[in-house]
Amino acid sequence: MTRMNIVRCRRRHKILENLEEENLGPSCSSTTSTTAATEALGTTTEDMRLKQQRSSSRATEHDIVDGNHHDDEHITMRRLRLVKNSRTRRRTTPDSSMDCYEENPPSQKTSINYSWISKKSSMTSLMLLLLFAFVQPCASIVEKRCGPIDIRNRPWDIKPQWSKLGDPNEKDLAGQRMVNCTVVEGSLTISFVLKHKTKAQEEMHRSLQPRYSQDEFITFPHLREITGTLLVFETEGLVDLRKIFPNLRVIGGRSLIQHYALIIYRNPDLEIGLDKLSVIRNGGVRIIDNRKLCYTKTIDWKHLITSSINDVVVDNAAEYAVTETGLMCPRGACEEDKGESKCHYLEEKNQEQGVERVQSCWSNTTCQKSCAYDRLLPTKEIGPGCDANGDRCHDQCVGGCERVNDATACHACKNVYHKGKCIEKCDAHLYLLLQRRCVTREQCLQLNPVLSNKTVPIKATAGLCSDKCPDGYQINPDDHRECRKCVGKCEIVCEINHVIDTFPKAQAIRLCNIIDGNLTIEIRGKQDSGMASELKDIFANIHTITGYLLVRQSSPFISLNMFRNLRRIEAKSLFRNLYAITVFENPNLKKLFDSTTDLTLDRGTVSIANNKMLCFKYIKQLMSKLNIPLDPIDQSEGTNGEKAICEDMAINVSITAVNADSVFFSWPSFNITDIDQRKFLGYELFFKEVPRIDENMTIEEDRSACVDSWQSVFKQYYETSNGEPTPDIFMDIGPRERIRPNTLYAYYVATQMVLHAGAKNGVSKIGFVRTSYYTPDPPTLALAQVDSDAIHITWEAPLQPNGDLTHYTIMWRENEVSPYEEAEKFCTDASTPANRQHTKDPKETIVADKPVDIPSSRTVAPTLLTMMGHEDQQKTCAATPGCCSCSAIEESSEQNKKKRPDPMSAIESSAFENKLLDEVLMPRDTMRVRRSIEDANRVSEELEKAENLGKAPKTLGGKKPLIHISKKKPSSSSTTSTPAPTIASMYALTRKPTTVPGTRIRLYEIYEPLPGSWAINVSALALDNSYVIRNLKHYTLYAISLSACQNMTVPGASCSISHRAGALKRTKHITDIDKVLNETIEWRFMNNSQQVNVTWDPPTEVNGGIFGYVVKLKSKVDGSIVMTRCVGAKRGYSTRNQGVLFQNLADGRYFVSVTATSVHGAGPEAESSDPIVVMTPGFFTVEIILGMLLVFLILMSIAGCIIYYYIQVRYGKKVKALSDFMQLNPEYCVDNKYNADDWELRQDDVVLGQQCGEGSFGKVYLGTGNNVVSLMGDRFGPCAIKINVDDPASTENLNYLMEANIMKNFKTNFIVKLYGVISTVQPAMVVMEMMDLGNLRDYLRSKREDEVFNETDCNFFDIIPRDKFHEWAAQICDGMAYLESLKFCHRDLAARNCMINRDETVKIGDFGMARDLFYHDYYKPSGKRMMPVRWMSPESLKDGKFDSKSDVWSFGVVLYEMVTLGAQPYIGLSNDEVLNYIGMARKVIKKPECCENYWYKVMKMCWRYSPRDRPTFLQLVHLLAAEASPEFRDLSFVLTDNQMILDDSEALDLDDIDDTDMNDQVVEVAPDVENVEVQSDSERRNTDSIPLKQFKTIPPINATTSHSTISIDETPMKAKQREGSLDEEYALMNHSGGPSDAEVRTYAGDGDYVERDVRENDVPTRRNTGASTSSYTGGGPYCLTNRGGSNERGAGFGEAVRLTDGVGSGHLNDDDYVEKEISSMDTRRSTGASSSSYGVPQTNWSGNRGATYYTSKAQQAATAAAAAAAALQQQQNGGRGDRLTQLPGTGHLQSTRGGQDGDYIETEPKNYRNNGSPSRNGNSRDIFNGRSAFGENEHLIEDNEHHPLV
């Protein structure tokens, strides 16, 4: 092995060791392929090298923003993680999901055979084998969890948490610089990372203590999910969150700060950059006061938030700091997105263009990615997300995935995580921890959670692992580590006496029913935050408050409907000693309690005030319901409903004209006919500048007693000369009001009048208008960085844009001489390359623009200087008593830049900051939100003022407004429409802007206004006002100019006057760019070897232009220059076609160098890669070499023939044997198509008859062969023809023909013979042996209808002789033994697939699912096919493994079908329950009724759970052959030619089979009621039916006896025993009556797979059809035979009699019965009445719902009297009459409570009409307005006057 290979191997080995030390994930103990491992190592090594290069590059160019670095680093990190996961292993956590050995234990490692390694093999092969044995990435995404993380004070300092999960295996993260968590279970906080505490300390230590840098912060490269809150607060030096959390996908929000899940607050240097974040599952977003943080409002936060708690509070603080920091947040596209499919887009309203689509950006280079599956339409619920290609992830994913359709590749789980996979819910034996993952009970109880620095007991109850109890449970007072189930409904009492001012506090009382104390709610937030909908559920459980209810300042509340269950306020304490309910200062409250709420107050009154949207009529409704008189002080009509539209008179205002500095309004005059006209003063027009159109703006916004943001103009009312009012009113605002161009104004009109009786006010809605454009000021041009092919220019926006600046026009042109002039004199003596100097540039200049004066005829908006000059004129204030001194103008210019703060916003911000500091300094609990919340009874001064009800300040209409002057420069326009300049010299521009890759600039079309010059329109959305002119020539002088233009689609728009800013600038040169590429230098000999022509390609990019080239010919020996040629790059000269010529060269070795000279100077020297060899030709010519190659090829051909002959001699026989085997096993050579062979028949060989059957995979027809002989020599006439019903090209059709292929290999007596295949027609036909009697299952079921058969007598062998039964079982076993000998697995052995011919011989058929097992012990199918679940073994159900032993299991099920005459296996169970019954519970079918122990032992042998414990078919044939006929022995495959003899050790012994549950129970003389075991109501099963054989109908006793009455046979019956096992719980599986009447099994095509039609008279009805006498009238004799009951002691109820002769079964909702329509004469199907109750006129019925018909009242009375006498005899049984328990086996349970029936529940109270109704099932037809339905909760007998005994 070479030294280089050794070095490479050692290097790879070192990489693996390093990866193992980093401990990123577990390893798997299986091998991987050579290619995969090599690629993984190669990729890792290459990525590490690239990463080092990038790091070195960033060290030198750290000031350049690299937008692609993050993606490259992420890809590298992901590849490293894959290799690390495949090599390393971490320790086991309580959740075993971290261990990859869960499914591949270490003891089962794949062994490697090294015997083939020869001694000559190098060490490389051995190392590769060892490498492949250990490198195997896990199939699932491994989860590594961390608890809550708090980084504080220093970037690397992780503080210990007070609140922990208490995981004993939790790892301490202190001191780590890189945390490898994938999930943080809790919140992650970065706070107070400040180098200096105060500004004085910062100034003092600025030079000694620089701020922290980005590289010092801890990184989380693998973190995908934070289950709590992400908080970044007061952190310096942190520039980009992308570098800290490069893969963060999901923020859970299970614990919130206030109601926010993402908080970024007061961070001076931060950029968000969380471009992978796709889901915020709960909570809102608050991002404020971050001075340099841009793009906060470009993200669609509402799209990320999936819950109704979606309050978003973000600002763009960088815009307010523009004059201080010089930073302006850019607008526009951040990534190129053709077709708008890659990025997400926001829709913003624009007055001129309507709705505008704006690209959502995280930064200037990264947009918010779009995924069609983040939300599921049309519900908009959370979706699974997308993978990297945009495809839909698995439904259990959230936030995206690595691979589609793979629940193990999710970034986060939608529901629950368990063992590396996302699942819907935990299994029954597991417990849900933290609402996200499953743990075992032992793992749960190991946890010791710490809440508030105190350990609390953990509990594992009802599938929940938590410190609190689940719903319906409460803490056990005797043991606080346990929960106990509540008796009835849990009543949770919460002792609170604090303010509910945050959403987490509200969540803490979600389960509370009784509030012990005062409930004060003060939740601030946006109305559209969705909190109101969440609070609706939070307060829904409260029904009692012991104190008072106070709702104040809660903006999310629209109504108080969330207290829908509030019934009582005890008011033990009163608010202000007066009020039990207080509601005030709720700005959005529109309604009070729901009209259905039945609320009572024990004492106190109600106070409702200052709710501006609450109409007074709702207050009156509430007071009327509470029976409390209205009080004008407590329920003030004047302070409620001020902003609501309760009663109003609207004024419709129209705009008649709009100019740049004026707006004209008009409206109809106000109707004053019904008021005192002398009191009407006039109209006042209010207006103010607004940033945007806000449909929700109100008149009261931005107003106080001192400062009013609205300006106003008053117009006095005058009557006309005739005394009539003016029909229309006209007003305008103009230069005197300092109206500015292109400014949006809000306005409204209000009337002014003196208060008097009957006065009415008029007010208009708020409208919006934007003034017109005016010529903008010119921009100011500045120069920035210059590069070799680009010039970065910057400029300042016009001081007065006077319109929406849509774009800037940038023009540039070359100002350079042609290089061809210099090329003419390049090779002259005076211009040698050595003496050439660099070209000198003309002086670079900047042309200053002159300010443009606005014509004096127009009044413009005042500038800052003019406003300061008129300061004295502004010092005025409204004459309002108590008004504060006006300070709006006295404030400094810096303060004037900021908007006057809203008092309520200040209160909300203060509350948020207090809560934030509490959370940071006192971290909350991880397990849950604390129920004991700290007292928050603070009341601010603002709230104290608000609580002074009836003293709300009012604004006088005559007050003069103050004008707030903004001293900021106007911001650029946000318009994105394409301009069309009006300057004649400019060309038309394109309509749709594009985006420059890697920049923030949105561009329009580049055009060339003049020859040699270019221009481009740059969108004004680029708020940094800069542009990089790219694709410039290197080292070239350019002239640049700039102008600003407005939106040309708007009338009056224009560009700035032609005084454009200008500059001259030369681009930089590029070192070595003038070099000729070495590989392009070529040479060739000319006429002889002494003449060489050298050619090359010129440089593609040069520094300004090429003047010429210098070509040198050097000696290869000493490097001396032999010849030099100089050539100028003149016009028409070609270096490739012409080049230079060297002549008269001597023999030797030379190389060529070429030097290009550009405008900048001589470039580097380029040398040819191939040397020039000049020599005289020798012996080895081309002809000689070709002849030698020909001889070599001949010798190689001879050697190949020898090798071929040797292989044929040595290995020919083995290849032949393998070929023969593959012919016998065609499935090894399946090529997905059927090939016709000798079995092929012609279509006219058979005649197709009528259809005789249909199965899951096709139809069967009768056929007749036309004297045809099959390939096996069978001449056949009648035959069966199978035809597939699917598409001929489908996969099922191929499987159908493959079945025929399989049958070609079989030739035995007990397998259906194949006669041939007709594949030339569509659909194809398979011709088989005719089996006249059909399949075994249907044949057995047909025997049930035989009159000889009586199930109650167990006369099974009277129907099928015992020897015939043995014969059939032996024939099936012999056929399966034949398949077993051929290594074939049938996979679908069932009675339906066993066919019977006319001499009652059973043969095995239907090989559609058969598979070959020659090389494997079992067969595991792939794809999706129908499977016979009820005939499958446990290993087949769970693992999909099939072999001969699984067929043995199916044979046991076939025996069950035989002894039950074709009964459905596992009757009463669904397919999922069958899987649980067999695979999980490991149970088998209980012994059928009338089944002999011998056969049940054989069944149990076949149903052994372990496959190796089951017998083989060979053993079963020898066992059954002892009782079989001699004919069978003559035809048996096992007992004839093959002589497959068993050893003594292989013989079966039935005595070893357990006899449990096989012996018949002892029959008692009479049923004993006391022996019937009593069950609790919760343990009863309503599906417990009675076997049919226990009933026998007898003829009527006399003419008056009800035909519905049934009695017990004279034979004493066995008392039903209490079922105690899972087998006996499924009682329907124990009877031999066959399948239920309507068993629903939906799976595939026939009765065993899908729902089928059923026959009548099959199984008994449901047990609860009977009713006792005392169940209805308290022990009286009435209701003798209602609901199918009997009036005879000892007689049962109509359990076995069908409802109306098969019309309906009387069963509800269970799979055992089918609901069918019944005739109008029938009562409801659940009555269970006998068939004789119907079919007679509907007259003189004694009772409803199936009562027996009586011909007269006397007959009914006589029968009732007899029943009453029988009832008296039952008094010792608790007063019960004809009880259901008189019949053992009915499932009725006696009640321990005296006088009550255990089968029924009292639902009706006692009233004047009856004594109550314990029946739960309804009443007569006349209930429910005469409809035919019966009432579920009504009385059984309603009409008392018709009672015969009343």
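Even glycines carry a Cβ here, placed using N, Cα and C.
Cβ-based neighbour count (10 Å, all protein chains) for CYS146 (mutagenesis position) stands at 21. Swiss-Prot gives this note for the published mutagenesis CYS146 to Tyr: Embronically lethal.
For the mutagenesis experiment CYS469 to Ser, the note given by Swiss-Prot reads: Dauer formation above 20 degrees Celsius. All protein chains shown were included, and the count of other CB atoms within 10 Å of the CB of CYS469 (mutagenesis position) stands at 22.
As a published mutagenesis entry, PRO470 to Leu appears in Swiss-Prot alongside the note: Dauer formation; when associated with Y-401. In the three-state DSSP scheme, PRO470 (mutagenesis position) falls into the coil class.
Its Cβ placed at the centre, GLY547 (mutagenesis position) has 21 other Cβ atoms within 10 Å. DSSP assigns GLY547 (mutagenesis position) to coil in the three-state reduction, placing it in neither a helix nor a strand. Among the mutagenesis experiments that Swiss-Prot reports, GLY547 to Ser is described with the note: In m596; increases the number of muscle membrane extensions during larval development.
Swiss-Prot lists SER573 to Leu among its mutagenesis entries, and the accompanying note reads: In e1368; dauer formation above 25 degrees Celsius. Enhances dauer formation in a tatn-1 RNAi mutant background. The Cβ neighbour count for SER573 (mutagenesis position), using a 10 Å radius and every protein chain shown, is 14.
Around the Cβ of ALA580 (mutagenesis position), the number of neighbouring Cβ atoms within 10 Å comes to 25. Where Swiss-Prot documents ALA580 to Thr as a mutagenesis experiment, the accompanying text is: Dauer formation above 26 degrees Celsius.
Where Swiss-Prot documents ASP648 to Asn as a mutagenesis experiment, the accompanying text is: Dauer formation above 25 degrees Celsius.
Feature annotation from Swiss-Prot assigns domain 'Fibronectin type-III 2' to 969-1067.
Mapped onto three states, the DSSP output places CYS1045 (mutagenesis position) in strand. In Swiss-Prot, a published mutagenesis experiment is listed as CYS1045 to Tyr, annotated In m577; normal number of muscle membrane extensions.
Residues annotated as domain 'Fibronectin type-III 3' in Swiss-Prot, with sequence analysis given as evidence: 1077-1179.
Annotation source Swiss-Prot lists domain 'Protein kinase' at 1246-1528, citing sequence analysis.
The ATP binding site feature in Swiss-Prot is assigned to CYS1252, GLY1253, GLU1254, GLY1255, SER1256, PHE1257, GLY1258, LYS1259, VAL1260, LYS1282; the stated evidence is similarity to another entry.
In three-state terms derived from DSSP, ASP1374 (mutagenesis position) belongs to a helical segment. Counting only same-chain residues six or more apart in sequence, the Cβ atoms lying under 8 angstroms from the Cβ of ASP1374 (mutagenesis position) belong to THR1308, ASN1309, PHE1310, PHE1513, VAL1517, PHE1528, SER1532, PHE1533, VAL1534, LEU1535. Here the residue is the original one, while Swiss-Prot reports the published mutagenesis ASP1374 to Asn with the comment In sa219; dauer formation above 20 degrees Celsius. Normal NaCl avoidance behavior after exposure to NaCl under starvation conditions.
Among the mutagenesis entries in Swiss-Prot is PRO1434 to Leu, noted as: In e1391; dauer formation above 20 degrees Celsius and increased lifespan. Increases the number of muscle membrane extensions during larval development. Spatially close to PRO1434 (mutagenesis position) yet at least six residues away along the chain are TRP1449, ILE1478, GLY1479, ARG1482, TYR1505, judged by Cβ distances under 8 angstroms.
Residues of the domain 'Fibronectin type-III 3' (1077-1179) grouped by DSSP class, helix first, strand second and coil last, total 3 helix, 50 strand, 50 coil. Each residue contributes its Cα atom, and for CYS146 (mutagenesis position) and GLY1258 (ATP binding site) these two points are 57 Å apart. Of all the binding-site residues listed here (CYS1252, GLU1254, VAL1260), GLU1254 has the Cα closest to the Cα of GLY547 (mutagenesis position). Per Cα geometry, PRO470 is the residue among the recorded positions PRO470, GLY1258, VAL1260 nearest to CYS1045 (mutagenesis position).
Mean pLDDT for the domain 'Protein kinase' (1246-1528) in this predicted model: 85. All protein chains shown were included, and the count of other CB atoms within 10 Å of the CB of GLU1254 (ATP binding site) stands at 12. Comparing C-alpha positions, CYS1252 (ATP binding site) sits nearest to PRO470 among the mutagenesis positions CYS469, PRO470, SER573, ALA580. Considering only the recorded positions CYS1045, CYS1252, VAL1260, the Cβ with the fewest other Cβ atoms within 10 Å is that of CYS1252. Recorded residues CYS469 (mutagenesis position) and VAL1260 (ATP binding site) have their alpha carbons 61 Å apart, per Cα-Cα distance. Of the recorded positions PRO470, GLY1258, GLY1258 has the largest number of other Cβ atoms within 10 Å of its own Cβ.
Look at VAL1260 (ATP binding site): DSSP puts it in a strand. In space, PRO470 is the closest of the mutagenesis positions PRO470, SER573, ALA580 to GLU1254 (ATP binding site), judged by Cα positions. Nearest neighbour of VAL1260 (ATP binding site) by Cα distance, taken over the mutagenesis positions PRO470, SER573, ALA580: PRO470. Annotation note: GLU1254 (ATP binding site) sits in a strand segment as assigned by DSSP.
On a Cα basis, ALA580 (mutagenesis position) lies 8 Å away from SER573 (mutagenesis position).
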